[in-house]
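Enquirer: What Swiss-Prot records for this protein is below:
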type: DOMAIN; residues: 180-265; note: domain 'bHLH'
type: MUTAGEN; residues: His185 to Ala; note: Leads to unstable binding between TYE7 and DNA
type: BINDING; residues: His185, Glu189, Arg193; note: DNA binding site
type: MUTAGEN; residues: Glu189 to Gln; note: In SGC1-1; suppresses transcriptional defect caused by a GCR1 null mutation
type: MUTAGEN; residues: Glu189 to Ala; note: Weakens the DNA-binding affinity
type: MUTAGEN; residues: Lys190 to Ala; note: Impairs the DNA-binding
type: MUTAGEN; residues: Arg193 to Ala; note: Leads to unstable binding between TYE7 and DNA
type: MUTAGEN; residues: Lys251 to Ala; note: Weakens the DNA-binding affinity
Amino acid sequence: MNSILDRNVRSSETTLIKPESEFDNWLSDENDGASHINVNKDSSSVLSASSSTWFEPLENIISSASSSSIGSPIEDQFISSNNEESALFPTDQFFSNPSSYSHSPEVSSSIKREEDDNALSLADFEPASLQLMPNMINTDNNDDSTPLKNEIELNDSFIKTNLDAKETKKRAPRKRLTPFQKQAHNKIEKRYRININTKIARLQQIIPWVASEQTAFEVGDSVKKQDEDGAETAATTPLPSAAATSTKLNKSMILEKAVDYILYLQNNERLYEMEVQRLKSEIDTLKQDQK
């Protein structure tokens, strides 16, 4: 029994303890298998990267390429160039992955800093005319329509002030005249009215069929004297009942009679011209008969 146990122990020790040459061979076989597996992984990763769609994020491509332990020099150069570009341009990851727009504090802070820098640069290059009018300067770079709105508001306010000034001028209370000024104003108006009335009364005296009639308005002293002289002559000569009971003439009636008289004179002038032409033709015929 003891001999059997000794044999089993020896056989197990022989199986566990291997020679050094066999151990080296086994280690080389393991390394070859691992390298073969890594090469297969690299080839599969390259194929998957080449077959990926155009919108695949750049992070996945870089991570798949960097996960391989053994690769070709071209792949290493490609990976290093991608790493350099990602270091120089960190916003590529931002644009490649739209879901990271709201979860990237670094990018948002950089954008805010750029906007602040742009605002400062625009403020430095503003002309003096805009600096004198702060209401027309746009503080928000995104809203381009506010300067136009401010300009329109300024124009509207200017127009409103002008209209208000005109209304106040029109609505200004009229100055009240003193009693002396009122009396002088009334005298001037009366004199102006009497001058017009006297001219119309003289026109009435020219018209033969209304010259002897009385007027219904006030006239000057010169016309009154002539009316008195005409009244004395009319008293000596009796007038018919129709003329005695006739109403006084107003200004419109006198002007109407004046127009009728002018037309009457024009017609008479044409008739006289025709008569003159007829007489001239008769004289010419008589001279020819005498010859």
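From the backbone N, Cα and C atoms, a Cβ is placed for every residue, glycine too.
So, quick note: what you're seeing has the original residues, none of the substitutions.
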Enquirer: Taking just the CA atoms, what is the gap between Lys251 (mutagenesis position) and Lys190 (mutagenesis position) in Å?
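Expert: Lys251 (mutagenesis position) and Lys190 (mutagenesis position) have their Cα atoms 16 Å apart.
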Enquirer: Setting His185, Glu189, Arg193 aside, what same-chain residues sit with their Cβ within 8 Å of the center of the Cβ atoms that define the DNA site, listed in sequence order?
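Expert: Filtered neighbour residues, in order: Asn186, Lys187, Ile188, Lys190, Arg191, Tyr192.
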Enquirer: Measuring Cα to Cα, how many Å separate Arg193 (mutagenesis position) from His185 (mutagenesis position)?
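Expert: It is 12 Å, counting Cα to Cα.
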Enquirer: Rank the mutagenesis positions His185, Lys190, Arg193, Lys251 by the number of other Cβ atoms within 10 Å of each Cβ and report the first-ranked residue.
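Expert: Result for the most crowded candidate: Lys251.
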Enquirer: Could you give the mean pLDDT over the domain 'bHLH' (180-265), rounded to a whole number?
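Expert: That region's mean pLDDT is 78.
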Enquirer: Have a look around Glu189 (mutagenesis position) and count the other CB atoms within 10 A of its CB, chains all included.
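Expert: If we count other Cβ atoms within 10 Å of Glu189 (mutagenesis position), we arrive at 10.
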